[in-house]
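Listed in Swiss-Prot for this protein:
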- Leu77 to Ala: Loss of mitochondrial fission-stimulating activity; when associated with A-84; A-91; A-97 and A-98 (MUTAGEN)
- Leu84 to Ala: Loss of mitochondrial fission-stimulating activity; when associated with A-77; A-91; A-97 and A-98 (MUTAGEN)
- Leu91 to Ala: Loss of mitochondrial fission-stimulating activity; when associated with A-77; A-84; A-97 and A-98 (MUTAGEN)
- Leu97 to Ala: Loss of mitochondrial fission-stimulating activity; when associated with A-77; A-84; A-91 and A-98 (MUTAGEN)
- Leu98 to Ala: Loss of mitochondrial fission-stimulating activity; when associated with A-77; A-84; A-91 and A-97 (MUTAGEN)
Amino acid sequence: MEAVLNELVSVEDLKNFERKFQSEQAAGSVSKSTQFEYAWCLVRSKYNDDIRRGIVLLEELLPKGSKEEQRDYVFYLAVGNYRLKEYEKALKYVRGLLQTEPQNNQAKELERLIDKAMKKDGLVGMAIVGGMALGVAGLAGLIGLAVSKSKS
């Protein structure tokens with residue numbers, strides 16, 4: 001599963017699917033499969049703007065898809081949001097998938113990895129906030145010391 005989350009699309013694949021998508025768009029009608037393939041490539045890009053664009057395309061597809069297609073759309077929406085560190089959104093999608101398919105092992109594993117990432121980022125976030133609080137307290141102490149020395 002971690003391979004799926006960390007896999008990067010090749011520039012060549014991205015350009016090929018982008019060309020196909022734009023060609024169909026120019027002709028006035030983009031097929032669901034073309035839009036999904038392009039979105040799937042974008043979600044695996046190393047650029048956050050591409051990932052966001054892929055998420056938008058997947059969200060557009062969601063109401064149009066069959067049950068099987070929707071499962072894929074929701075899964076890659078979770079993957080895209082995970083890659084953007086939008087863990088709450090990623091969890092929303094993966095838990096929605098697990099409601100309809102409680103035995104989906106891929107979704108269970110993705111949920112576990114999202115929870116793990118949230119805990120890791122949460123601890124890092126708390127450490128940063130704690131460090132900032134110590135820094136502010138230290139600065140206040142130094143200012144207090146300087147003020148008291150200047151009065152002496």
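The backbone N, Cα and C atoms fix where each Cβ goes, glycine too.
Since the structure is predicted, the reported quantities are computational estimates derived from the model, not experimental observations.
Swiss-Prot feature annotations superimposed on the structure.
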{"residue": "Leu77", "record": "mutagenesis position", "Cβ contacts under 8 Å, 6 or more apart": "Ile55, Leu58, Glu59, Leu62, Lys89, Ala90, Tyr93"}
{"residue": "Leu84", "record": "mutagenesis position", "Cβ contacts under 8 Å, 6 or more apart": "Asn48, Ile51, Arg52, Ile55"}
{"residue": "Leu91", "record": "mutagenesis position", "Cβ contacts under 8 Å, 6 or more apart": "Ala78, Glu111, Ile114, Asp115, Met118"}
{"residue": "Leu97", "record": "mutagenesis position", "Cβ contacts under 8 Å, 6 or more apart": "Arg71, Val74, Phe75, Ala78, Asn104, Ala107"}
{"residue": "Leu98", "record": "mutagenesis position", "Cβ contacts under 8 Å, 6 or more apart": "Asn104, Ala107, Lys108, Glu111"}
